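As written in Swiss-Prot, here are the features:
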type	residues	note
BINDING	R78, R103, D130, P131, M132, L133, A134, T135, G136, G137, S138, D199	5-phospho-alpha-D-ribose 1-diphosphate binding site
MUTAGEN	P131 to D	60-fold reduction of the catalytic rate, and large decrease in uracil-binding affinity
BINDING	I193, G198, D199, A200	uracil binding site
Amino acid sequence: MKIVEVKHPLVKHKLGLMREQDISTKRFRELASEVGSLLTYEATADLETEKVTIEGWNGPVEIDQIKGKKITVVPILRAGLGMMDGVLENVPSARISVVGMYRNEETLEPVPYFQKLVSNIDERMALIVDPMLATGGSVIATIDLLKKAGCSSIKVLVLVAAPEGIAALEKAHPDVELYTASIDQGLNEHGYIIPGLGDAGDKIFGTK
């Protein structure tokens with residue numbers, strides 16, 4: 001499995017600010033979107049382009065345009081919505097596929113409760129967005145849904161990832177690609193990432 005920990009100074013700086021305990025909802029939300037945008041920049045670096053001739057201000061001009069598979073952004077509800085706008089800044093024409101998952105706090109297993117995928121997802125590259133890759137359960141279950149629907153080109157974008165989640169994802173779906181702003185220390189006894197970001201969903205939506 002391709003694993004990319006983005007080490008760009010802007011990514012590290014912005015993620016560091018997100019770890020502050022008393023960060024405001026507004027600031028956390030802004031930074032989640034900004035880091036999501038930067039991760040998208042990295043995740044789409046291998047997109048193919050083709051030459052196209054357009055009419056410029058002084059006559060015909062040859063330009064590069066992206067070709068190949070179109071993109072669907074797949075936020076995992078609810079926290080994934082916090083990264084979606086940042087992703088769309090780079091790929092504004094992408095279609096949105098939504099998957100709802102929550103984690104059973106006793107078993108730590110993902111529980112699906114909603115899905116609405118674009119009709120031609122088998123023709124698109126999927127960018128799954130979720131702030132945290134902890135145990136990996138929610139992301140793995142989402143990939144299961146996408147593959148069942150015919151999607152074969154999948155990349156996962158997360159703000160922070162635990163080694164345990166990475167290992168589980170690689171075992172279940174070695175053909176996907178993972179892009180993260182940080183590979184953190186690991187999980188505590190409750191399945192939360194250390195040092196992590198706390199509850200990203202609560203911080204994005206201002207709930208507790």
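Backbone N, Cα and C atoms are what each Cβ position is placed from, and that goes for glycine too.
This is the original sequence, none of the listed changes applied.
A map of Swiss-Prot features onto the structure.
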residue: R78; record: 5-phospho-alpha-D-ribose 1-diphosphate binding site; contacts (Cβ under 8 Å, 6+ apart): G100, G201, I204, F205
residue: D130; record: 5-phospho-alpha-D-ribose 1-diphosphate binding site; contacts (Cβ under 8 Å, 6+ apart): P75, I76, A79, G80, M83, S138, V139, T142, V156, L157, V158
residue: P131; record: mutagenesis position; contacts (Cβ under 8 Å, 6+ apart): A32, A79, G80, G82, M83, V158, L159, V160, L197, A200, G201, I204
residue: M132; record: 5-phospho-alpha-D-ribose 1-diphosphate binding site; contacts (Cβ under 8 Å, 6+ apart): A79, V158, L159, V160, A161, I193, G196, L197, A200
residue: G136; record: 5-phospho-alpha-D-ribose 1-diphosphate binding site; contacts (Cβ under 8 Å, 6+ apart): E164, G165, I166, A167, A168, L169, A172
residue: G198; record: uracil binding site; contacts (Cβ under 8 Å, 6+ apart): Q21
residue: D199; record: uracil binding site; contacts (Cβ under 8 Å, 6+ apart): none
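For A200 (uracil binding site), the count of additional Cβ atoms within 10 Å of its Cβ stands at 24 [all protein chains shown]. All chains included, 28 other C-beta atoms sit within 10 angstroms of the C-beta of I193 (uracil binding site). In this structure, P131 (mutagenesis position) belongs to neither helix nor strand by DSSP; it is coil. DSSP assigns I193 (uracil binding site) to a strand segment in the three-state reduction.
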